[in-house]
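Report on the following structure.
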Amino acid sequence: MTEFYSDTIGLPKTDPRLWRLRTDELGRESWEYLTPQQAANDPPSTFTQWLLQDPKFPQPHPERNKHSPDFSAFDACHNGASFFKLLQEPDSGIFPCQYKGPMFMTIGYVAVNYIAGIEIPEHERIELIRYIVNTAHPVDGGWGLHSVDKSTVFGTVLNYVILRLLGLPKDHPVCAKARSTLLRLGGAIGSPHWGKIWLSALNLYKWEGVNPAPPETWLLPYSLPMHPGRWWVHTRGVYIPVSYLSLVKFSCPMTPLLEELRNEIYTKPFDKINFSKNRNTVCGVDLYYPHSTTLNIANSLVVFYEKYLRNRFIYSLSKKKVYDLIKTELQNTDSLCIAPVNQAFCALVTLIEEGVDSEAFQRLQYRFKDALFHGPQGMTIMGTNGVQTWDCAFAIQYFFVAGLAERPEFYNTIVSAYKFLCHAQFDTECVPGSYRDKRKGAWGFSTKTQGYTVADCTAEAIKAIIMVKNSPVFSEVHHMISSERLFEGIDVLLNLQNIGSFEYGSFATYEKIKAPLAMETLNPAEVFGNIMVEYPYVECTDSSVLGLTYFHKYFDYRKEEIRTRIRIAIEFIKKSQLPDGSWYGSWGICFTYAGMFALEALHTVGETYENSSTVRKGCDFLVSKQMKDGGWGESMKSSELHSYVDSEKSLVVQTAWALIALLFAEYPNKEVIDRGIDLLKNRQEESGEWKFESVEGVFNHSCAIEYPSYRFLFPIKALGMYSRAYETHTL
């Protein structure tokens, strides 16, 4: 079992044998900690055994592995799939994982419970502390925006506060080291906007030092381009409750612990700080997206308005408006909200409005557990309530692509994942007045309950379902979803394509682009880019093309229109290619990820290395980045700098991405591909597992996040494609 830093310094830990992950047919994930007596009669799933490093995990021992002289790509593919199927939860069909990386999620859970006077259960408290301690920077003891970031004020102050609220004393070596780093960076005064908001709610900062978030903007006509109903869904999801908190200037009652914290996180006494002069103070290490002059002027005008012009009528009207919007968010998502950041802010507002014993607040407490995920390092709040739909859609597709899906040993794996996707389709519309588009028929990123349509997830789910429905092997489950339900999904997907004046032919994430991209000049977050409005994303457009072309091949529904929509999407993909042949990826790292999706999309319309200059440029770029050992490796710095940066060593996931791209493009130099395939085979464990190497995902250019299933899914696909193209060997 791995020894972590928390173990070396003697921090308490729970018994990993007593944890059980519960899932249901809608994909909800929640952890329980049992008594030894309960655990004896409740065996863990193989996923739980693997994740928590239980020696009783049924480790596979395939006959042929990398030490066998005749070990083929298909052998490696089959071994990887045989291992991966053990990570599927039998009750739900999902492939659970700890979708972690961001270091600013857990503060909401801990702060809301502290403010509400709710004691976090001891087993959770212990593991929340362990996770934060185990993700501290190994040199200076601070924390960053994400788990592989340098130490920042934002990450360090929030996680320091969490540790103190959870009971770690200020003189504990972990706290002392982190506090030293925080003060060296200038103290909490340099925290970005979201940090200042949480500190103000905890009475550790003053609201006059927080840039405003006026709820009155929701009273403006929707026809105005700046109306917040036109913003990106995550941004408006956060700033609806934040605008309420900003309006009422909520700070929790002072306690002795908070008094201590006030004295620990600043470089000078709290009472001597002029907070109003520090609205724009952000530590240079934190600052990814500086304020525009436009935003600074707007903030100054709003501060003047709030101080001298806001009247009680407007105050009450705007307060009611945003709380009504919070209630629609809770209704549309059964209190999950779009993600944990806005869920925690919504919970705090609900606590203020309705009280700790209210049904609404208690439901939010229940739903907090959906994103609270345990792992070997400890427990953390994930980036969302999971990646259930995304991973299931890929698993089905890639098992088919690899020639595995119809083999008897994978029948249950495919059926279970397919059943989950059938259950995960949205079958209701949002509450009127939610500023939400039609969603019935679509799929989201995680679960049906979460309820937010995502374009590429809808497309990939449709493609996966059609693959199963086309196979006679799975005839017993074909009835679970009708063609008419797929048509509803296609209707939503087509409605998400940008065919107006914004980025013609592209697909964004959750909605069409509804406001000019120039709105980004009002980005207040300081640590993220591209958050104000929807943006066109090449990989979302690629996935949408994959779903539409596959559907178009087998159905006549809206056939001519779909043909046109595919054509204009392909035009956008080509237009998005950079002069060096690359595409910038926004949801995976980075140029390698986007290149894979782009070249697969172009393959679906018949474009290959031989007949397409776009494909040739894309392949030549990827080949130029191959490392000496035959693999590929790209750093998170690529996402931040918008320029390709090699990682320290080649990586399995990115090698698979590059190989998939080259195989779809029919790249003619087989030796290049062979070297990459050899790396995937050699990095595989004898059991079929690939070990974690580096973070795979990213969002908003600056925040890394892990996709643990990627190290199985994409190598399986790459090896399977290679085997079908070049090998006659069968298992």
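Positions of Cβ are set from backbone N, Cα and C atoms, glycine also.
Annotated features, as they stand in Swiss-Prot:
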ACT_SITE  D456  active site, proton donor
MUTAGEN   C457 to D  Reduces thermal stability and enzyme activity; when associated with A-526 or C-526. No effect; when associated with D-526 or Q-526
MUTAGEN   E526 to D or Q  No effect; when associated with D-457
MUTAGEN   E526 to A or C  Reduces thermal stability and enzyme activity; when associated with D-457
Quick check on the recorded positions D456, E526: which one has the highest count of other Cβ atoms within 10 Å of its Cβ?
D456
Below 8 Å Cβ to Cβ and six or more residues apart, same chain only. Which residues does that give for C457 (mutagenesis position)?
T389, W390, A393, W443, G444, F445
In terms of DSSP three-state secondary structure, what is the assignment for D456 (active site, proton donor)?
helix
Tell me the Cα distance separating E526 (mutagenesis position) from D456 (active site, proton donor), rounded to the nearest angstrom.
27
E526 (mutagenesis position) in three-state DSSP notation:
coil
